[in-house]
Amino acid sequence: MKVIKGLTAGLIFLFLCACGGQQIKDPLNYEVEPFTFQNQDGKNVSLESLKGEVWLADFIFTNCETICPPMTAHMTDLQKKLKAENIDVRIISFSVDPENDKPKQLKKFAANYPLSFDNWDFLTGYSQSEIEEFALKSFKAIVKKPEGEDQVIHQSSFYLVGPDGKVLKDYNGVENTPYDDIISDVKSASTLK
């Protein structure tokens, strides 16, 4: 009788683990601040409009001479890999140079990459101080445009945001981007919907 109870308990445990999917290991759980910004087509994108969706975020700018081109290339590769696996995820690129990055400029920048706007929005429509504060509060990310400079200091991470608007993980977006880990975590986050 004890053996049957033990086996039953073990089977129930295995069943629950299999049904629950994988968990995000050590989630960051940063709360994304409410926002409403403009995308490359001049349309509003907000935290509210992303509610219930899993999304990836990064910080870039169109005049970037260093890390933004490889970051955008890697995010483009990631977009293709996610689409190949039929994984539903949005991509949000926040401009860290909003004074220069108007919607038209963002669209022109994106045209340099074989990406799709189907699920990718490049955002602007805020002041420099607003994006610096938003990045710090929401993503614990530093964004700073030194006075008199045309380059902006910013994080090079990709961020996974869950359907509840919390940042779950961050990943290197420049070197050795962990595509398989990101895809696995996106799948896990999708079970939280």
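The backbone N, Cα and C atoms fix where each Cβ goes, and this holds for glycine too.
Don't look for the substitutions in this one, it keeps the originals.
According to Swiss-Prot, the Cu cation binding site annotation covers CYS64, CYS68, HIS154. Under the heading domain 'Thioredoxin', Swiss-Prot lists 26-191, citing sequence analysis as support. For CYS64 to Ser, Swiss-Prot lists a mutagenesis experiment annotated as follows: Abolishes cytochrome c oxidase assembly. Under its mutagenesis entries, Swiss-Prot includes CYS68 to Ser with the note: Abolishes cytochrome c oxidase assembly. Recorded in Swiss-Prot as a mutagenesis result, HIS154 to Ala carries the remark: Abolishes cytochrome c oxidase assembly.
Everything Swiss-Prot records as a feature, shown here on the structure.
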{"residue": "CYS64", "record": "mutagenesis position", "contacts (Cβ under 8 Å, 6+ apart)": "GLN151, VAL152"}
{"residue": "CYS68", "record": "mutagenesis position", "contacts (Cβ under 8 Å, 6+ apart)": "ILE60, PHE61, THR62"}
{"residue": "HIS154", "record": "mutagenesis position", "contacts (Cβ under 8 Å, 6+ apart)": "PHE59, ILE60, PHE61, VAL96, ALA135, ALA141, ILE142, VAL143, LYS144"}
Exercise. What other residues of the same chain, not counting CYS64, CYS68, HIS154, have a CB atom within 8 A of the CB centroid of the Cu cation site?
Worked result: PHE59, ILE60, PHE61, THR66, ILE67, MET71, VAL96, ASP97, GLN151, VAL152, SER156
Exercise. Given the model, what does the mean pLDDT over the domain 'Thioredoxin' (26-191) come out as?
Worked result: 97
